[in-house]
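Just below is one structure, and these are the notes that go with it.
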Amino acid sequence: MGGRSSCEDPGCPRSEGRAPRMGCVKSRFLRDGSKASKTEPSANQKGPVYVPDPTSSSKLGPNNSNSMPPGFVEGSEDTIVVALYDYEAIHREDLSFQKGDQMVVLEEAGEWWKARSLATKKEGYIPSNYVARVNSLETEEWFFKGISRKDAERHLLAPGNMLGSFMIRDSETTKGSYSLSVRDFDPQHGDTVKHYKIRTLDSGGFYISPRSTFSSLQELVLHYKKGKDGLCQKLSVPCVSPKPQKPWEKDAWEIPRESLQMEKKLGAGQFGEVWMATYNKHTKVAVKTMKPGSMSVEAFLAEANLMKSLQHDKLVKLHAVVSQEPIFIVTEFMAKGSLLDFLKSEEGSKQPLPKLIDFSAQISEGMAFIEQRNYIHRDLRAANILVSASLVCKIADFGLARIIEDNEYTAREGAKFPIKWTAPEAINFGSFTIKSDVWSFGILLMEIVTYGRIPYPGMSNPEVIRALEHGYRMPRPDNCPEELYNIMIRCWKNRPEERPTFEYIQSVLDDFYTATESQYQQQP
């Protein structure tokens, strides 16, 4: 195994799995499960009390029949894992290990598994997204499990990769099949990514072109490293694989306020402030502090439990809460801040149109997941999208708008209500649905393509309401392609049922520049 990048960007798309599981793509072959809970808080416990994650479905323990899969035999190949990265224990019950170390898994549930080192015989908890089954494809540098074609392109076009950088990934369309993605360059489009379907033989082998067949994917990779043999490029090095974010601490859902050290104020909104903080001296987080009285603790906890269950790599991950007023919401830290601030910054204002389209596609992917889960955001705008160091966009504050009790916000004519982003039926009748989110997404597209300009420039809220009633829609900016503006206009249909689904919007934005081309290269 070659050396992996030591980057540990919390926003890296590869650092987390797709919904509804948590962990990086490396952990997506796991069964659904809970965080390991080793100690329940008791009434007479001294010191800070940590309340376990209420969304956990099971607890680990010696009598837990679900802690390992059926047919579990300790020490069998199924239970031996190899470390993909170094891990230094940050809790007393954790097990430190070096990349390449082998361990036998004793209990598994969710993000933390109990394991024993084969070398030292020590036992402890390990982050499941730092290991892979021994002799599995996940141990190969070039294999990216569960990654989409679009995210494969984002990875391969990221800094640190070169001509011929490649990955093999699961096929999105054919279960049990694979695709090869390769970084290429052509004078017309610049840096691009080409995709090749890897087909299977009845005998169990693999091929891209029937002229060359291989007994394993490893053999296939070695062959195309020697020469391109019909591919766009000879394979050079595996795609850079950033170190995934460590899973959140076990049993830490409702946490004590003193476990957070506030370090830098990042911004202030209508209902509180956002801070960069350190949790328990070892994990950088973002903390949203809610003004006392802005929502009831009971309503917040109920909504937070629901928000916690929405796990997707284009949604900001909710880690923990402080449930006494003032309420604190603890999430993953996103280095570039809000998309609105980023677009107005020097770096953001230089982003080319294809990157702006990519931001839009990422947000639509997260909203398509919210749509699929029958959830509603209610406050979708650039200020509520966060951006990671590697320019991954994630949706924040989903669901919070529903439980805010501030009259200036709940009264739809109030000064704090985001009129310019809100669908007419939500303004007039309080009818919030996924289709009113689609309207807001159209406004968000306009924010993105104008680099953070306020919608309906020069118009007051009452003027916007009157204009919309008379059929007014914002005109197309000069730099906005007709195809993108057409999406906005469809999002702003008067009748909610005539607006497109987020699933459809995502499909259009993902292939915005390649809709007329085959996504996969044809082999002779």
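Using N, Cα and C of the backbone, Cβ positions are placed for all residues, glycine too.
Copied from Swiss-Prot, the annotated features are:
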type     : residues                                                                       : note
DOMAIN   : 142-239                                                                        : domain 'SH2'
DOMAIN   : 260-513                                                                        : domain 'Protein kinase'
BINDING  : LEU266, GLY267, ALA268, GLY269, GLN270, PHE271, GLY272, GLU273, VAL274, LYS288 : ATP binding site
ACT_SITE : ASP379                                                                         : active site, proton acceptor
MUTAGEN  : TYR409 to Phe                                                                  : Reduced autophosphorylation
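The separation of the residue listed as 'active site, proton acceptor' from VAL274 (ATP binding site), Cα to Cα, is 17 Å. Counting only the Cα atoms, the space from LEU266 (ATP binding site) to the residue listed as 'active site, proton acceptor' is about 20 angstrom. Summarising the environment of VAL274 (ATP binding site), the number of other Cβ atoms within 10 Å of its Cβ, over all protein chains shown, is 21. Spacing of GLY272 (ATP binding site) relative to the residue listed as 'active site, proton acceptor' is 16 Å (Cα to Cα, whole number). Between the C-alpha atoms of ASP379 (active site, proton acceptor) and ALA268 (ATP binding site), the distance comes to 16 Å. The most densely surrounded of the binding-site residues LEU266, ALA268, judged by C-beta neighbours within 10 angstroms, is LEU266. When pLDDT values are averaged over the domain 'SH2' (142-239), the model yields 91.
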